[in-house]
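Undergrad: Checked Swiss-Prot, it gives:
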type: VARIANT; residues: GLY185 to Arg; note: In microcytic anemia; impairs metal ion transport
type: MUTAGEN; residues: HIS267 to Ala; note: Reduces expression at the plasma membrane. Does not affect H(+)-coupled Fe(2+) transport
type: MUTAGEN; residues: HIS267 to Asp or Asn; note: Impairs expression at the plasma membrane
type: MUTAGEN; residues: HIS272 to Arg; note: Loss of proton-coupled Fe(2+) transporter activity
type: MUTAGEN; residues: HIS272 to Ala; note: Uncouples Fe(2+) and H(+) fluxes. Mediates facilitative Fe(2+) transport independently of pH gradient
Amino acid sequence: MVLDPEEKIPDDGASGDHGDSASLGAINPAYSNSSLPHSTGDSEEPFTTYFDEKIPIPEEEYSCFSFRKLWAFTGPGFLMSIAYLDPGNIESDLQSGAVAGFKLLWVLLLATIVGLLLQRLAARLGVVTGLHLAEVCHRQYPKVPRIILWLMVELAIIGSDMQEVIGSAIAINLLSAGRVPLYGGVLITIADTFVFLFLDKYGLRKLEAFFGFLITIMALTFGYEYVTVKPSQSQVLRGMFVPSCSGCHTPQVEQAVGIVGAVIMPHNMYLHSALVKSRQVNRANKQEVREANKYFFIESCIALFVSFIINVFVVSVFAEAFFEKTNEQVVEVCRNSSSPHADLFPNDNSTLAVDIYKGGVVLGCYFGPAALYIWAVGILAAGQSSTMTGTYSGQFVMEGFLNLKWSRFARVILTRSIAIIPTLLVAVFQDVEHLTGMNDFLNVLQSLQLPFALIPILTFTSLRPVMSEFSNGIGWRIAGGILVLLVCSINMYFVVVYVQELGHVALYVVAAVVSVAYLGFVFYLGWQCLIALGLSFLDCGRSYHLGLTARPEIYLLNTVDAVSLVSR
């Protein structure tokens, strides 16, 4: 729907920030031509607990830096960083070390830096507009593309949830010395999710502190493994800062691509843009907005530095201890250590292949039972923390895209059911190798969903009607465009490699049809993104059918006078 300048928007009331949003129009007009937000009345997210409380920012005279203010803004970045430490990332890390040694640490560093820059865009969108990414997508895209985009993001969230369930189930199985079967661990994760989700009833800061506690557990457990194995520090530094991969072949290249897919999570853009709304920022004051952007970026830098160090711990442990090890060598060590898991590995001369489960077993064989149990505790912390942030992501995405308010209980029931059923079937009817093998497929799935977060975040943060003076400059636009192109190229590589392994004509046909539909939708989003980046000649005077217009009518989001229209 495109409104004439004289046409009035029905006064539906406030549209989305649930708090200090009345001042948004003073600095940030945003537009919509496909649909307008439906009001929820005077209620303030009645089913959501996360935004029931907003953290006040201490008032001080302006200074370049204040530790008090940084502490007040600390929280969202560490919750966001959980996605960089989920079981899928841990599995990617250990496989990277076992397959390529220290050679791919620079890829991990580069992927983390790229992730940081993308999180910066997500946080800025939430701070400047008072809306998270899903809400902005709801206001901008027409109905059909909006629904498709929502389904793609939900698919990414469910895939991530499956990884968390798998990781938690394996950790419980290891901690119980196999007494709790894998399907039992899967069922336990259903119950513990509800327990942990009640924590935010005790206050936002306590919830954020609990996440900090889980990150600390991961740092201590994986740090213990690092100290125990004693990897070569010179090799670690060389792998981190020298971008090369001598002697690398297809497995190493595929692993490098897998690192990118594991580190940069699509749903994390939606999550971070929503989490920053938990701080009280007067968006009518440009100085406060700039200050919030600065402190959120500093916090994100600290949080992702911590997550990077933890990931380096895991890569280095497996690079030092298990790079180029054979199954025969591992079996011999496990038998000498009287490990009950010696039969887990084939007694042949092929290169050792590890996953989350086997990784814990070989650590126990080489460095004692303590290493196995401490590894399992770290994996459990990774799975549980990711479970909670995944639930928040799902809630924000559903509420934003569909303007639908669900209780968190109902939301967990839905997503957990979808994630649990296939995972439970594999756990019951297959072995642990098939269960952990799902992580590789799910990392590919996450990578394929990346454009559905990267393109919208780049589009909207580049639009001046949305971001006012905080829109992306030419440098960010060029860098973002190159990044999206690179990610899409990586995805196509993933698709080609994966399809080649299918080995069946019917599957080739299905893959071809899905690939065409996938690329078509990515092209659609990319087209709109290029117009937003300034290539207005692409709109051909007809882009209003797509959701972007050469002269988009905009309205002041969340203002009391919702009928006021202005034109760019």
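For all residues, glycine too, the Cβ spot is worked out from N, Cα and C.
Modelled residues match the original; the substitutions are not represented.
Help me picture where these features are in the structure shown.
TA: Of all Cβ atoms in the protein chains displayed, 25 besides its own lie within 10 Å of the Cβ of GLY185 (variant position).
Taking all protein chains in view, 30 other C-beta atoms sit within 10 angstroms of the C-beta of HIS267 (mutagenesis position).
Residue density at HIS272 (mutagenesis position): 31 other Cβ atoms are found within 10 A of its Cβ, drawing on all protein chains shown. When secondary structure is read from DSSP and collapsed to three states, HIS272 (mutagenesis position) falls in the helix class.
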Undergrad: In whole Å, how far is GLY185 (variant position) from HIS267 (mutagenesis position) when you measure between their Cα atoms?
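TA: For HIS267 (mutagenesis position) versus GLY185 (variant position), the Cα atoms are 25 Å apart.
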